[in-house]
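Scroll down for the structure; my scribbles are underneath it.
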Amino acid sequence: MPEVADTCSLASPASVCRTQHLHLRCSVDFARRTLTGTAALTVQSQEENLRSLTLDTKDLTIEKVVINGQEVKYTLGESQGYKGSPMEISLPIALSKNQEIVIEISFETSPKSSALQWLTPEQTSGKQHPYLFSQCQAIHCRAILPCQDTPSVKLTYTAEVSVPKELVALMSAIRDGEAPDPEDPSRKIYRFNQRVPIPCYLIALVVGALESRQIGPRTLVWSEKEQVEKSANEFSETESMLKIAEDLGGPYVWGQYDLLVLPPSFPYGGMENPCLTFVTPTLLAGDKSLSNVIAHEISHSWTGNLVTNKTWDHFWLNEGHTVYLERHICGRLFGEKFRHFHALGGWGELQNTIKTFGESHPFTKLVVDLKDVDPDVAYSSIPYEKGFALLFYLEQLLGGPEVFLGFLKAYVKKFSYQSVTTDDWKSFLYSHFKDKVDLLNQVDWNTWLYAPGLPPVKPNYDVTLTNACIALSQRWVTAKEEDLSSFSIADLKDLSSHQLNEFLAQVLQKAPLPLGHIKRMQEVYNFNAINNSEIRFRWLRLCIQSKWEEAIPLALKMATEQGRMKFTRPLFKDLAAFDKSHDQAVHTYQEHKASMHPVTAMLVGRDLKVD
């Protein structure tokens, strides 16, 4: 396979050298907001006569680099913004092809590391202890330690992490014991081992006053004690989802599958850190209705973590396949009509995102070109929903779900422990369906993969569960003022929370509505009393877009009480677009910026055109 350049990394590419293993020893300092320690990288040369190599770093202080007991020369290049600074290391001997060397780098992170959020005790549920969590995807691992920060390189890792003894440390690895810190009796060392090779964006660390509850034979749920019961209840379907996922994807190779419920500022719905999925507390709806996010993160154990996009241009390979598996898991649990309902909801989400970007925007392509583009800035639902739509279309073209799931399982088996591009995927698709090449040649590949805007074909969807949502939304959108008295709470009696959410999504596509309609909607349905985060989010967007001033404090509260970017960014954007709340939105952002996650703060600042 020709080497594909990773334009998001400044490190030596995988064709020059490959990191095979990391041994991390570090100490977590809450007072200084730093990680200090050593990263020992076992690197294998991929070429003859290798005399130097380059690693990614970002805002790191390097104390020294040691190889074979000797300090060696290194240079830290100029900072290149979001990409960080290249670190070139001179090797004491020229390496021959396949020769390995251990490079031990002493480093310290910056308090403003883009990979870490440091929470004060006041920002936690327990209010007693500080909290730290990392988020490395896409290219923030370099802000924790020097590495080849590209998904084209996979490594195993071991770690020893020293933390205050009243706290617990967890990583994206198997827990491997704990002991008092011999250098400081007020501290404890936690040990970890990840034996499956992973891209370094899956390295993860959390430190806090964490407790756990067992919810399955291979699953503990971890959180602060205030959330642990609620979380155990919310995610009780985890083991049944894992079993279905194994049936669809093949054996689960990671051993443990734990869940960590983070503080509200966690910027994503979930992060598929191996052995320890991170999830937002906004999933705690009380009725398990948002558990599709767990199905999604479980599915990444195959698509993403075992078979990985080679560069972030091909991110859709991770996310499209994972959404496809997620919806099959939910289909097995709740029926095929439910799978189609979510698939069609996803198509609506895709339409919304394309409308937001503009239909000729390059970020609406399935395969993107991230040369000089920060992956955090390009991030959207496109790789998820356009990717899913392509796979769903292929499923229907090639003979249905069982046939296409056969392909997916074979794809995972073929490319496990590797990193792949769209061309690798497409070649394998053609070889797997060699008897259906005529059908595959009907696909407008160029438009699907490389053109912006909506896909060339819309798949077929069963609309059984969606029809009620559309019908009710149509009633509201077409209602005249004199029709408003015809609405009542009985309208909702046969709708699930998933359908209620879809109803609001449908109305939101037609927003704004007359203010009288919105007030009547609140009067009969009392949406302000609903705490389900997805429903509340769409309801508050509808209120602000329809210019209901009374909703401003509620929308500001939701935008700041939690920091899941899916909710926080659109709420701030809507508030900024409404003249009555524009200044308040900017002021509230500036007030909260210092306590926000670094990536969230950066992106909301861009959205609001401040900073």
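Here the Cβ of each residue, glycine as well, is placed from N, Cα and C on the backbone.
Just so you know, the substitutions we noted aren't modelled in this structure.
According to Swiss-Prot, the protein carries these features:
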ACT_SITE  E297  active site, proton acceptor
ACT_SITE  Y384  active site, proton donor
BINDING   Q135, C136, Q137, P267, Y268, G269, G270, M271, E272, R564, M565, K566  peptide binding site
BINDING   H296, H300, E319  Zn(2+) binding site
MUTAGEN   H296 to Y  Complete loss of LTA4 hydrolase and peptidase enzyme activities
MUTAGEN   H300 to Y  Complete loss of LTA4 hydrolase and peptidase enzyme activities
MUTAGEN   E319 to Q  Complete loss of LTA4 hydrolase and peptidase enzyme activities
MUTAGEN   Y384 to F, H or Q  Alters leukotriene hydrolase activity, strongly enhancing the formation of a metabolite that is normally produced in trace amounts
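Proximity of Q135 (peptide binding site) to non-local residues of its own chain (separation of 6 or more, Cβ distance below 8 Å) is seen for A115, Q117, A204, F266, P267, Y268, M271, F278, H597, V599, given in sequence order. Q137 (peptide binding site) and E319 (mutagenesis position) are 13 Å apart (CA-CA, integer value). Taking Cα separation as the measure, H296 (mutagenesis position) is nearest to G270 of the binding-site residues Q137, G270, M565. The peptide-binding residues named in the record, Q135, C136, Q137, P267, Y268, G269, G270, M271, E272, R564, M565, K566, extend over a maximum Cα to Cα distance of 18 Å. In this structure the alpha carbons, written CA, of G270 (peptide binding site) and the residue listed as 'active site, proton acceptor' are 7 Å apart. Around the Cβ of G270 (peptide binding site), the number of neighbouring Cβ atoms within 10 Å comes to 22.
The distance from the Cα of H300 (mutagenesis position) to the Cα of M565 (peptide binding site) comes to 20 Å.
Around the Cβ of E297 (active site, proton acceptor), the same chain contributes G270, M271, E272, T277, V279, each under 8 angstroms and 6 or more positions distant in sequence.
A separation of roughly 16 Å, to the nearest angstrom, links the Cα atoms of M565 (peptide binding site) and Y384 (mutagenesis position). A C-beta separation below 8 Å, combined with a sequence spacing of at least six in one chain, links Q137 (peptide binding site) to Y201, L202, M271.
Long-range neighbours of Y384 (mutagenesis position) (same chain, six or more residues apart, CB within less than 8 Å of its CB): W316, E319, G320, T322, V323, G346. Note: the Zn(2+) site is recorded as H296, H300, E319; in the same chain, G270, E272, E297, S299, T303, G304, N318, H321, T322, V323, L325, E326, Y384 also have Cβ atoms within 8 Å of that site's Cβ centroid. Cβ neighbour count for Y268 (peptide binding site): 22 (other Cβ atoms within 10 Å of its Cβ, all protein chains included).
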